[in-house]
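Trainee: Per Swiss-Prot, the features are:
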VARIANT   T2 to I  In strain: Isolate MR-M981
VARIANT   S16 to N  In strain: Isolate MR-M981
BINDING   H83, H182  heme b b562 binding site
BINDING   H97, H196  heme b b566 binding site
VARIANT   I189 to T  In strain: Isolate MR-M981
BINDING   H201  ubiquinone binding site
Amino acid sequence: MTNIRKSHPLIKIVNSSFIDLPTPSSISSWWNFGSLLGICLALQILTGLFLAMHYTSDTSTAFNSVAHICRDVNYGWMLRYLHANGASMFFICLYLHVGRGLYYGSYMFKETWNMGVILLFAVMATAFMGYVLPWGQMSFWGATVITNLLSAIPYIGTDLVEWIWGGFSVDKATLTRFFAFHFLLPFIIAALVMVHLLFLHETGSNNPTGIPSDMDMIPFHPYHTIKDILGLFMMILALLSLVLFTPDLLGDPDNYSPANPLNTPPHIKPEWYFLFAYAILRSIPNKLGGVLALILSILILIIIPLLHTSKQRSMIFRPLSQCSFWLLTADLLALTWIGGQPVEHPYIIIGQLASILYFLIIIVIMPLAGLMENHLLKW
């Protein structure tokens, strides 16, 4: 008799995706982040669902409803901090996942890579709208500043901003629609994840060497499931440590003050995971130029497969490319730091230099390093 997991119409899809999936035997722990991201998404949807049961998306009650969740709802504080810090874990895993793709040349699977970039945009949009919901000072002013950037679009900009706001300023209509979209988008993200996996399973996984591994495959279960569970435990340990010991470590103290349109905080900044893009935005004096640089800082990932010049796929045997990769990593950390600093003398110039370097590394230095390594191979 045929095993039910291989014959049942539904179970066989799960079987071919997560159990009998042929996987390269050499993939390292850097390949764990896909499964961790799936778990992060599930955690965010679950905690978000329970939070939505108690939250009210009205400007007069939103802030108090969040306080009510923390004080009066059973384990409401834990739900709230799991959701807020779960978003941070989500972005840590996302950035490591993208970094792994860059380092090992996984971007050569163009459909999977492009789907991943779309997913990154969707997650960023969801996180931004979620940050507005507690209706604290930073929520309100963050929403005002970021949505206002669209007014830089020629001709239709102002109308577009007022259309998004649902009025002449960030108000009740804005909060209600942001809550609606924040609730809806994770389910769209879950559907996009299915497409991402569909494209991935068309080609099979890449591996650290970057060479085809068709002759050396092992089943996903039990080998990689065990490895993924280790990563899961480590992530849960980190998340629970954050939630139970320092839940506000990554938040902004200003968000504990109710939103006040008449009082601007001294330094408006987004959550830490957007600071690198925010620093790039601020480093350009022109509004439209800043908005374009902000969008391009993420959209540039789309053209990375076109900028691949090396004969080798992975960076594992390419020292020059490795140097440029770690320079990019350091540059992103510098941008993240700058994004959190006030706009004054040393920080402005550091931010501008780091922004130029960011685009320079991706567009010029990395392709040149690949070409140089090709020549070195001939020696």
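Using the three backbone atoms N, Cα and C, a Cβ is placed for every residue, glycine included.
Original residues only.
Buried or exposed, and what's around them? Tell me for each listed feature.
Mentor: Long-range Cβ proximity for T2 (variant position), meaning a same-chain Cβ under 8 A and a gap of 6 or more residues, is found for none.
S16 (variant position) falls within a helical segment according to DSSP.
DSSP assigns H83 (heme b b562 binding site) to a helix in the three-state reduction. In the structure as shown, the Cβ atom of H83 (heme b b562 binding site) sits within 10 Å of 21 other Cβ atoms.
A helical conformation is recorded for H97 (heme b b566 binding site) in the three-state DSSP classification.
Neighbour density for I189 (variant position): within 10 A of its CB lie 19 other CB atoms from the protein chains shown.
Within the same chain, residues at least 6 positions away in sequence whose Cβ sits under 8 Å from that of H201 (ubiquinone binding site) are S16, S17, L21.
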Trainee: I want to check the contact list for H196 (heme b b566 binding site): same chain, sequence separation of six or more, C-beta distance under 8 angstroms. What comes out?
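Mentor: For H196 (heme b b566 binding site), the qualifying residues are T112, M115, G116, L119.
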Trainee: Could you state the whole-number distance in Å separating the C-alpha atoms of H182 (heme b b562 binding site) and I189 (variant position)?
Mentor: 11
Trainee: Between I189 (variant position) and H97 (heme b b566 binding site), how many Å separate their Cα atoms?
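Mentor: With the alpha carbons as reference points, the distance is 16 Å.
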Trainee: For a quick check of packing: other C-beta atoms within 10 Å of the C-beta of H182 (heme b b562 binding site), how many?
Mentor: 21
